[in-house]
Amino acid sequence: MIVKRGDVYFADLSPVVGSEQGGVRPVLVIQNDIGNRFSPTAIVAAITAQIQKAKLPTHVEIDAKRYGFERDSVILLEQIRTIDKQRLTDKITHLDDEMMDKVDEALQISLALIDF
């Protein structure tokens, strides 16, 4: 399986503990493409369609029509994890550079790499 940074797949994130995002849901691959090429794992961020959640600076909204989603959704950059690529199933879409710039900014905030 060839996985690229910016790809969105369905993945089964179960089992979970506490407030972790779980179940079969879309995830965004945020790992660099060298890691994606050589590692059996991928670093991903969970995506939810629960857009009424509190808007955090670590959230990036996805327009369903523009990116081929069934519903408007939110990328949760505070919900990142490393998963085996075997958890990835169907590819949904690939996010463009404009969207990935927003993801990068939210990720930097999540990891305290920039002041907020």
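Glycine is no exception: its Cβ is also placed from the backbone N, Cα and C atoms.
Feature annotations, courtesy of Swiss-Prot:
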MUTAGEN   Phe10 to Ala  Remains toxic in E.coli
MUTAGEN   Ser19 to Ala  Partially toxic in E.coli
MUTAGEN   Thr48 to Ala  Not toxic in E.coli
MUTAGEN   Gln50 to Ala  Remains toxic in E.coli
MUTAGEN   Lys53 to Ala  Not toxic in E.coli, 70-fold decreased RNA-binding
MUTAGEN   Arg71 to Ala  Remains toxic in E.coli
* Determine the minimum-neighbour residue: among Ser19, Thr48, Gln50, listed as mutagenesis positions, which Cβ has the fewest other Cβ atoms within 10 angstroms? => Ser19
* What is the nearest of the mutagenesis positions Ser19, Thr48, Gln50, Arg71 to Phe10 (mutagenesis position), using the Cα of each? -> Thr48
* To do: Please work out which residue of Phe10, Arg71 has the most C-beta neighbours within 10 angstroms of its C-beta, and give that one of the mutagenesis positions.
  => Phe10
* Asked: Rounded to an integer, what is the Cα-Cα distance in Å between Ser19 (mutagenesis position) and Thr48 (mutagenesis position)?
  -> 13
* Structure fact -> Whole-Å Cα distance, Gln50 (mutagenesis position) to Arg71 (mutagenesis position), is 9
